[in-house]
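Pulled from Swiss-Prot:
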type    : residues               : note
MUTAGEN : R230 to A              : Abolishes binding to and packaging of cargo protein BET1
BINDING : C231, C234, C253, C256 : Zn(2+) binding site
MUTAGEN : R235 to A              : Abolishes binding to and packaging of cargo protein BET1
MUTAGEN : R559 to M              : Abolishes binding to and packaging of cargo protein BET1
Amino acid sequence: MSHHKKRVYPQAQLQYGQNATPLQQPAQFMPPQDPAAAGMSYGQMGMPPQGAVPSMGQQQFLTPAQEQLHQQIDQATTSMNDMHLHNVPLVDPNAYMQPQVPVQMGTPLQQQQQPMAAPAYGQPSAAMGQNMRPMNQLYPIDLLTELPPPITDLTLPPPPLVIPPERMLVPSELSNASPDYIRSTLNAVPKNSSLLKKSKLPFGLVIRPYQHLYDDIDPPPLNEDGLIVRCRRCRSYMNPFVTFIEQGRRWRCNFCRLANDVPMQMDQSDPNDPKSRYDRNEIKCAVMEYMAPKEYTLRQPPPATYCFLIDVSQSSIKSGLLATTINTLLQNLDSIPNHDERTRISILCVDNAIHYFKIPLDSENNEESADQINMMDIADLEEPFLPRPNSMVVSLKACRQNIETLLTKIPQIFQSNLITNFALGPALKSAYHLIGGVGGKIIVVSGTLPNLGIGKLQRRNESGVVNTSKETAQLLSCQDSFYKNFTIDCSKVQITVDLFLASEDYMDVASLSNLSRFTAGQTHFYPGFSGKNPNDIVKFSTEFAKHISMDFCMETVMRARGSTGLRMSRFYGHFFNRSSDLCAFSTMPRDQSYLFEVNVDESIMADYCYVQVAVLLSLNNSQRRIRIITLAMPTTESLAEVYASADQLAIASFYNSKAVEKALNSSLDDARVLINKSVQDILATYKKEIVVSNTAGGAPLRLCANLRMFPLLMHSLTKHMAFRSGIVPSDHRASALNNLESLPLKYLIKNIYPDVYSLHDMADEAGLPVQTEDGEATGTIVLPQPINATSSLFERYGLYLIDNGNELFLWMGGDAVPALVFDVFGTQDIFDIPIGKQEIPVVENSEFNQRVRNIINQLRNHDDVITYQSLYIVRGASLSEPVNHASAREVATLRLWASSTLVEDKILNNESYREFLQIMKARISK
């Protein structure tokens with residue numbers, strides 16, 4: 001078809017009713033700037049005057065589908081005039097082109113008479129989709145001419161969810177869920193499965209129910225009156241997108257369209273604080289909580305229970321792990337959540353036997369109180385029994401002093417222990433019987449490979465298997481079925497297993513991580529841990545302390561409901577999948593994210609669809625609550641609109657989860673193929689269906705601006721330790737895979753594409769506190785602008801900081817001037833600076849040293865994850881570097897490791913990003 005040859009434009013691609021927009025339009029999805037401000041006329045910009053409707057006589061560049069819909073517009077408009085939708089206001093399609101009266105945000109639409117507001121600056125422009133609704137525009141770019149890629153796009157918000165205010169009962173920014181809680185890969189949902197399949201874009205939801213480690217930080221609004229209004233048919237909860245009908249006596253569900261009665265209690269309020277139904281949280285807020293009444297509770301919410309299972313074998317003692325663990329517990333006993341003063345503690349020590357401790361109440365203390373803490377050793381590992389169960393799980397409040405006394409005695413008891421065995425399996429079963437009546441957390445701290453009793457593991461032979469097709473089956477699979485079967489038992493009694501593995505030796509993370517994966521826990525791995533290195537101690541103790549002080553909820557289930565046509569099909573993350581649509585969490589942590597895959601099972605007739613996530617939970621303050629997260633999304637029959645509203649970061653998270661699953665269940669090669677194919681399919685589909693160009697190999701590599709970082713993220717993911725080819729120790733690879741499947745989105749992106757900062761030429765305000773309008777300093781430090789992760793931007797005399805979310809690398813160029821070296825390290829000789837896992841020394845009277853340390857501290861400051869990044873100091877190559885320098889080998893290893901984070905470069909056998917794009921272009925041109 002000849003008219004297809006004209007589909008490549010040096011500007012935004014056109015659809016019926018849209019204004020042409022310059023190609024230079026930024027990717028922030030903002031409306032075009034006023035041309036008059038730039039001294040240009042609208043005619044020069046190729047845009048009609050403000051408020052004008054495009055002439056029907058003007059040439060329109062349309063796909064066949066658009067032409068067909070173009071012909072149907074008059075008929076559809078006429079039909080709309082004849083329709084009478086119950087309680088749904090009809091909007092004149094042409095009204096979007098006329099001056100609008102702003103809607104008063106926060107006021108119920110039933111109390112307003114104004115038409116819909118025109119979008120404000122920073123919102124999607126009023127470009128009409130094929131059904132005459134405002135939709136996001138498509139801005140084409142050429143990936144090969146945008147090199148290096150504009151990495152600032154990684155910090156942009158997703159394409160807006162274009163929901164007109166009249167769709168909300170009380171229009172406000174809180175009426176639709178924030179992307180911090182839930183992000184859809186598609187912010188314009190295809191109306192049928194064939195369009196979704198044709199797009200080659202995935203449909204999934206990235207969900208993070210909690211945003212902070214501690215629940216008292218920015219909590220959502222809470223309903224405490226006990227009234228919970230749900231649809232009788234689909235059981236969805238009342239939300240800002242329902243409609244009231246029959247003079248407000250009934251409400252229509254936005255999920256299944258059923259009309260339900262409105263409870264009288266909705267309009268009853270405290271006489272001293274009169275409120276209308278529109279003041280209720282479920283009407284105003286898409287994210288809110290209910291205090292659950294008794295019918296949502298099978299039993300009294302249990303107390304928060306912690307069972308610490310501590311390795312006291314010889315390797316744990318020699319490495320300093322035991323002493324570090326005990327000291328951290330002693331310093332943070334008062335930080336363990338105990339909101340209702342019911343928190344309980346149990347401590348088990350394990351080597352070739354299980355050592356229980358009877359801890360008396362503080363009120364029973366007397367002059368011989370130290371003798372009242374009895375240790376009972378159980379050597380029968382086949383059928384271990386509980387000698388005194390009632391006195392081994394004790395109240396933190398009632399036994400606080402004696403718990404501290406016990407912790408101070410444990411290092412003394414085992415200081416001369418020569419036993420090298422570690423019976424983890426029997427100890428887990430004992431802990432299970434100890435706290436199984438109420439559930440809780442089993443926190444394992446281990447520095448030894450389990451080598452005794454049930455769950456005994458062997459060191460695997462990695463030579464000849466690493467970097468082959470056998471790697472997954474022989475190194476990344478679970479070595480003993482106990483570690484999967486045990487999680488089923490734990491899920492039944494609400495027990496989570498968390499692991500802290502710290503050793504210089506092999507630990508079989510691939511097997512042990514199953515304990516946390518299926519019980520909603522987490523595995524933390526500290527390779528090469530040594531108590532002689534203070535930096536190792538700081539990292540372990542910081543993360544362990546934040547973990548045990550983190551709030552969590554118990555007896556938790558999470559379900560996502562979709563409106564008609566949508567169905568949740570697959571679930572990814574750390575939890576137990578109890579049924580086809582129910583995810584069970586023995587305890588729900590605050591530092592993890594989850595991904596749900598969505599199917600379009602039947603055609604969606606409505607202009608908007610909805611997803612609602614409900615989390616039923618017991619807090620560690622004796623309260624039973626329900627957290628509700630509701631998301632509204634527009635639907636479309638236009639492939640261009642689907643692409644224009646695609647969220648590149650959420651899509652990257654989707655394929656990351658798919659790749660982790662493929663790596664664990666199939667092979668690493670299959671995972672890499674999946675990652676690369678995701679990019680190839682999207683580029684090919686965009687070229688075929690959107691660009692529609694018949695030009696040969698010289699054609700540009702087109703993609704829409706809102707997806708231009710997606711190929712970079714996927715290419716970077718293939719270079720991640722979890723997936724890259726080459727020799728990677730199996731423990732490191734298994735740990736990386738474990739982290740990728742549970743990281744919150746912003747940390748996942750940083751893990752895939754690290755932040756790189758140039759420090760030697762940073763702005764004057766970088767490294768200093770943010771100033772308020774009054775000139776007062778805040779506690780937040782100004783960070784430098786990041787640069788692309790490529791060595792081509794590294795100067796031999798520069799200073800650079802790399803942050804991949806797990807580690808920090810401070811790269812000092814080998815030819816740095818002595819003044820810079822002195823300002824940072826307090827010495828002018830670059831060969832005297834410390835290298836490896838170190839901290840920057842404090843240099844008196846050096847403002848630059850203070851600024852660099854401030855930046856590092858700011859990057860380590862998190863209130864939503866427990867991670868503490870160790871700092872590695874790397875000295876760059878120099879022509880003056882002595883060949884036989886004492887640190888030559890260590891420096892070479894550090895340079896190789898740090899360079900592997902510069903993911904735009906050619907790394908080992910992996911091509912550079914430019915080469916990757918050339919390969920993709922060649923493949924889709926065939």
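Cβ coordinates are placed from backbone N, Cα and C, and glycine is handled just like the others.
Original residues only: the substitutions mentioned are not part of this model.
Everything Swiss-Prot records as a feature, shown here on the structure.
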residue: R230; record: mutagenesis position; DSSP class: strand
residue: R235; record: mutagenesis position; DSSP class: coil
residue: C253; record: Zn(2+) binding site; DSSP class: coil
residue: R559; record: mutagenesis position; DSSP class: strand
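For the mutagenesis positions shown (R230, R559), fewest C-beta neighbours within 10 angstroms: R230. The C-beta environment of C231 (Zn(2+) binding site), restricted to residues of the same chain at least 6 apart in sequence and closer than 8 Å, consists of C253, F255, C256, L258, N260. Around the Cβ of R235 (mutagenesis position), 14 further Cβ atoms fall within 10 Å across all displayed protein chains. Using the Cβ center of C231, C234, C253, C256 for Zn(2+), the list of other same-chain residues with Cβ within 8 Å runs, in sequence order, R232, R233, R235, S236, N254, F255, R257, L258, N260. Cα spacing between R230 (mutagenesis position) and R559 (mutagenesis position): 15 Å, rounded to the nearest whole number.
The most crowded of the binding-site residues listed here (C234, C253, C256) is C253, judged by how many other CB atoms sit within 10 Å of its own CB. Of the recorded residues, R559 (mutagenesis position) and R235 (mutagenesis position) place their C-alpha atoms 11 Å from one another.
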